[in-house]
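Enquirer: In case it's useful when we look at the structure, here is the feature table from Swiss-Prot:
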- His48: active site (ACT_SITE)
- Asp93: active site (ACT_SITE)
- Tyr28, Gly30, Gly32, Asp49: Ca(2+) binding site (BINDING)
- Met64 to Leu: In 50% of the molecules (VARIANT)
- Glu98 to Lys: In 30% of the molecules (VARIANT)
Amino acid sequence: NLVQFSYVITCANHNRRSSLDYADYGCYCGAGGSGTPVDELDRCCKIHDDCYGEAEKQGCYPKMLMYDYYCGSNGPYCRNVKKKCNRKVCDCDVAAAECFARNAYNNANYNIDTKKRCK
């Protein structure tokens, strides 16, 4: 679920950045999404949106499903997740969080005018 996703993000970046920093970033981080991602970090969000979309096509509810994950020294990983939907959502969240941690955060892409820049 979205609360767990925020913890997974914090785990992946080792507490260097709040998950809230990603809630209104670029064209795809946060609610909705359209146009071309503004950078690699925004592309991570588009991939995550697409991953949730695939989960929904499989009959899953990614924004509400709970899953078991572990935050280790190498970052988050899904743990003992046997149900198909829960596993899919956990995999989506961990992949996105790791993608966030790998890519630079550009403050200029926070809270952008999506009507102008996301066409």
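Glycine is no exception: its Cβ is also placed from the backbone N, Cα and C atoms.
Are these features on the surface or tucked inside, and what touches them?
Expert: Close to His48 (active site) in the fold, though at least 6 residues off in sequence, lie Tyr28, Cys92, Asp93, Ala95, Ala96, Cys99, each with a CB less than 8 Å from its CB.
When Cβ atoms from all protein chains are considered, those within 10 Å of Asp93 (active site) total 28, not counting its own.
The 10 Å shell around the Cβ of Tyr28 (Ca(2+) binding site) contains 26 further Cβ atoms across the protein chains shown.
Using a 10 Å Cβ-Cβ cutoff, Met64 (variant position) registers 9 neighbours. In the three-state DSSP assignment, the secondary structure recorded for Met64 (variant position) is coil.
The DSSP secondary structure for Glu98 (variant position) is helix. Long-range Cβ proximity for Glu98 (variant position), meaning a same-chain Cβ under 8 A and a gap of 6 or more residues, is found for Ala12, Gly75, Pro76.
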Enquirer: Using the alpha carbons only, what distance in Å do you get between Gly30 (Ca(2+) binding site) and Met64 (variant position) once rounded?
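Expert: Between the Cα atoms of Gly30 (Ca(2+) binding site) and Met64 (variant position), the distance comes to 16 Å.
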